[in-house]
Amino acid sequence: MRTGSRLLLVLLVWGSAAALNGDLTVRPTCKPGFSEEDYTAFVSQNIMEGQKLLKVKFNNCAGNKGVRYETNSLDFKVRADGTMYAVHQVQMASKQLILMVTAWDPQTLGRWEAIVRFLVGEKLQHNGHKPKGRKSGPVDLAQQQSDTLLPWRQHQSAKGLRRQKRDWVIPPINVPENSRGPFPQQLVRIRSDKDKEIHIRYSITGVGADQPPMEVFSIDPVSGRMYVTRPMDREERASYHLRAHAVDMNGNKVENPIDLYIYVIDMNDNRPEFINQVYNGSVDEGSKPGTYVMTVTANDADDSTTANGMVRYRIVTQTPQSPSQNMFTINSETGDIVTVAAGLDREKVQQYMVIVQATDMEGNLNYGLSNTATAIITVTDVNDNPPEFTTSTYSGEVPENRVEVVVANLTVMDRDQPHSPNWNAIYRIISGDPSGHFTIRTDPVTNEGMVTVVKAVDYEMNRAFMLTVMVSNQAPLASGIQMSFQSTAGVTISVTDVNEAPYFPTNHKLIRLEEGVPTGTVLTTFSAVDPDRFMQQAVRYSKLSDPANWLNINATNGQITTAAVLDRESDYIKNNVYEATFLAADNGIPPASGTGTLQIYLIDINDNAPELLPKEAQICEKPNLNVINITAADADIDPNVGPFVFELPSVPSAVRKNWTITRLNGDYAQLSLRIMYLEAGVYDVPIIVTDSGNPPLYNTSIIKVKVCPCDENGDCTTIGAVAAAGLGTGAIIAILICIIILLTMVLLFVVWMKRREKERHTKQLLIDPEDDVRDNILKYDEEGGGEEDQDYDLSQLQQPETMDHVLNKAPGVRRVDERPIGAEPQYPIRPVIPHPGDIGDFINEGLRAADNDPTAPPYDSLLVFDYEGSGSTAGSVSSLNSSSSGDQDYDYLNDWGPRFKKLADMYGGGEED
């Protein structure tokens, strides 16, 4: 019985198309492919960068021209001669590494593969022979099932040779994408060497089997053949990792699971796709060949490690083809577009449109797939064209004394891009204007230079200016470009003479003099100067402002004299200064005028006597309780004011007898009682105040002193204050008159209110509130809904004599509001009651009737009853005219009361006169 078991893997070897179709009839003499199917190399644990590992041999039966090698690892590459080397330093993580090497012939598009094994630190032995790889080539599908076993070791023992269990390393399974089938398509066969002893069931697990995407791969549980069930797409998934399991019929594990790695071989089924369909770039005009412009990028979804995903770029067309049809070139691998020729000039060509093509298969136009994009290259402007004046000389004219006036417009020509720093002009005056009268501003729209006056020019000083101006750009000129001689021009500016206003050389002229000078005094001569030296003109003077009307000016020579006495204490004086403004006007065309201000500083003289302060005060009856502080005010200033002298006059003698003054200092003194007691009242105390002027002035002022009884604090009591007020006879009479007028007004108001109340009471007696129908509308004919026809002539109803046309109408249907046809009843005529001779009797009669019936209204109301239709429900109604005299008795109406007295008078008759 064996001590170990084996799990066998039968691989399908992918070869040429003839092998896939099972065509075994044609076997060429030269069969393209690798010399071996498996290559083995022994390597160290640490592989150095560039280290040669082995050399594979391949023959395409055409001299291997154009054959390219690829590996499925980024760590290793194969040179054109088949030498395999390490791209960089590699640290082997396991004892064995298996790679796949692919040879690709771009002419026939054939692909051949071989397995390369790297074994770390051991020499592989197999019966003393190096294992041979299997040659790839067309084989029959029926013959593809073969057992692939790794060499095993035999160990010497006491019992002889013993076969040990082998470790299986399954090489990757490569499946081309986009296969057309038929499906399912067999890939490999998995078999255990125990299948001869027991029944084994095989299964696979992993992504693509029992995990999404589900059922991409399947396995025959009995034979162990594994299939792919549908076309593969490497762009969806590039590899699959499955595990193969072998169990018995009871589900017990027979072999350890083995790992299956399935790689989807890329096919060229995706075109390169540009990231953008339109790329925008720019390059300066005049750039040298080789100047970088922009980069275009296209991505290919195919494997970038194979030719299927290797994109190459080229320029298809260039528009316009000026000055050369090949102004740009592109790096075929990176997509960088650079200039290849000189002569880029924005003024000639501002933009290029370049069509770029990206092709995979390393740019092979015969086999590769392509796509295009547009690159728009804008030639940016550089300052390679200096601005130039359109003419060498310019001229202008300006009136004198004018500023912010445009004298001349300077035009330039610049072929650079408008409204850019390379085009915007800057003007400078380089000579001819040392005083800075002019400046040149740039019009942002037209780029013209506007020569502007910023400092007024004087015709009498300069009649003309000769300016030299230069123009440049905001941006400096490009390297190698020189300024043009046309960038400089001359500007001639003529100054025209205008009538200038006269001016006062010493404006705000200040003079000093004492106040009080007499009228007619000559103060000064305030003359003006006419700057127009070349014009014969006369200057006339007049007053413009003289607030106090104190001054006169001579209209010819400007001499100023006083028209009134100047008073320093006047309200028109501010800080001892009086200001007046004068006008000087010439007789030019048009006339011009100027103003000047004269300031007169008035020196004070002692012309104002001091005034005593305060004017009123109060003091207690007893002299020891309080005093009055007094001072003085003087309209003058030092030294014509204090110190002041305060004294009492000698006449009348009672003043000095009752009062006394005590000096405190030069400005203040105290007034107090001299006697021990003074009766409460108001006293006029005269005081003489003298200033310190030269000569001194004095003034006798009256101070009203209220003498009143005081409390212990020295304050006047209320009674004392009233008594001290001392109302005079006139004040008392005025107060009495006011009181009498007020009482009279109150009395008149009371009388008026009484009369009004009496009238209101009288009217209330005549009117019952319930029967008061004044200002009320009483409707007696409301019978529901109102009259349908409101459009009728009321006058026709009131004038029967106008109804003849109605009587003549033919019988028929009539409106209910029409007057009935036929004779109307005649009522007896009531005797006429003579009108009362006296209107008073008539009024009294009505008043008596109202007194008898308090509910009667104060006046009669006219009630109008409209006609309500013809006919009656009664059989017959006798005419009023045919009724007997007994029927005409209306005496019972007299019993209805005063409210029906009028009705009784109308129908009851009356006594004959």
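Here the Cβ of each residue, glycine as well, is placed from N, Cα and C on the backbone.
Sequence annotations record features per position, and here Swiss-Prot assigns domain 'Cadherin 1' to 167-274 based on sequence analysis.
Residues or ranges marked as domain 'Cadherin 2' by Swiss-Prot: 275-389.
The feature domain 'Cadherin 4' is assigned by Swiss-Prot to 505-610.
The domain 'Cadherin 5' feature in Swiss-Prot is assigned to 611-721. Averaged across the domain 'Cadherin 5' (611-721), pLDDT in this predicted model comes to 82.
Using a 10 Å radius centred on the Cβ of P652 (variant position) and all shown protein chains, the other Cβ atoms total 9. Secondary structure at P652 (variant position), as computed by DSSP, is coil. According to Swiss-Prot, the natural variant P652 to T carries the following note: In one form.
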Legend entry - Secondary structure composition of the domain 'Cadherin 2' (275-389) [DSSP: H/G/I, E/B, coil]: 6 helix, 50 strand, 59 coil
Inset, instruction - Pull the DSSP breakdown for the domain 'Cadherin 4' (505-610) and write it out as helix, strand, coil residue counts. - result: 0 helix, 47 strand, 59 coil
